[in-house]
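This report refers to the structure that appears directly beneath it.
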Amino acid sequence: MNRIFFILVAAGVPLSVIGSLMHWPSAVLFAVYCVTIIALASYMGRATESLSIIAGPRIGGLLNATFGNAVELIISLFALKEGLTGIVLASLTGSVLGNLLLVAGLSFFVGGLKYKRQEFNIHDARHNSGLLIFAIIVAFVIPEVFSVGMGNASKLNLSIGISIIMILLYVAALYFKLVTHRGVYQPNNAAQTEEEEEPEWSGKVATIVLFAATIVVAYISENLVHTFHSVAEQFGWSELFIGVIIVAIVGNAAEHASAIIMAFKNKMDIAVEIAVGSTLQIAMFVAPVLVICSIFFPTSMPLVFTLPELVAMVSAVLLMIAISNDGDSNWFEGATLLAAYVIMAIGFFLL
């Protein structure tokens, strides 16, 4: 897999530069940009993981929290700069649906084909359930309900206030998990496994890779955003479909692959943490940061989703909680999550 990503980066980065300079067709550029970003995201993930192991569990957890969805954040910032707030909100929706239904579904399904029953930490599952309900059902639904009788300025002020609260609670959740209650709910062999882990790269190499990959992703993301309109017209895609399906998958593809591989190796704690942890990071950190950053762009972005987006996200949260709160999984539960994702994808495609 690493060799494939290396080839994609080695070919994709030059092609991205040449294609943008020579003004290749938008559809070709769109495909090249997407594949290259996916490959670069894998390098960012591996560099972050190496730095996390070297820095220790607490700093490592903070690094993962900061860079875990860096690609999604970068793409969204450039989309905000272009005033594409609909695509940004849709990509946030897509990340939630993709992580809770597609990634968790594939992880449960692929792992379940090899193992009849897989277990993961039930305490983490229940702790994350509460945060999911807060982040999606409370923090995302309330702005929609209250904004009905509000003007644009009031909507933005409400969204900024909610965003600040969400970031503070996310920091508190990290402090709870990494400091005050670290290891309290972990199985006895978790610490031993963690101690045996070796970084793939040295600190210097990982830092250089992370820095270089971030710069290149930023460059390609800016060009990718410029292809959205023409690609949407050419293929008949709506802004919702581009954001919910395309941008969300491109921004998280490398992380998605990692979760599925972990499930196949029966490391379900890691697979579930990637799926649910990434969802919480998107909802409680990336979305609020984008709302706050939007006030510095010509077009601000209140945290107000469309009704289909809200219904889809709430449904995904409730389904994931119902399936994961028992602390075990099987292939049929994975198939159920995947079926829900396909139904929602069809709905967004037809909107």
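Placement of Cβ uses the backbone N, Cα and C atoms for every residue, glycine included.
Keep in mind that this structure shows the original residues, not the substituted ones.
Its Cβ placed at the centre, Lys116 (mutagenesis position) has 8 other Cβ atoms within 10 Å. Quoted from Swiss-Prot, the note on mutagenesis experiment Lys116 to Ala is: Almost no change in activity.
One mutagenesis experiment named in Swiss-Prot is Glu255 to Ala, and its note says Lack of activity.
In Swiss-Prot, a mutagenesis experiment is listed as His256 to Ala, annotated with the note Almost loss of activity. In sequence order, Gly98, Leu102, Val103, Leu106, Ile249 are the residues of the chain that are 6 or more apart from His256 (mutagenesis position) and have a CB within less than 8 Å of its CB. According to DSSP, His256 (mutagenesis position) sits within a helical segment.
In Swiss-Prot, a mutagenesis experiment is listed as Ser278 to Ala, annotated with the note Almost no change in activity. Ser278 (mutagenesis position) falls within a helical segment according to DSSP.
For the published mutagenesis Gln281 to Ala, Swiss-Prot gives the following note: Almost loss of activity.
Taking only the Cα positions, the spacing between Glu255 (mutagenesis position) and Ser278 (mutagenesis position) is 9 angstrom. Taking the C-alpha positions, the distance from Lys116 (mutagenesis position) to Ser278 (mutagenesis position) comes to 26 Å. Lys116 (mutagenesis position) carries neither a helix nor a strand DSSP state and counts as coil.
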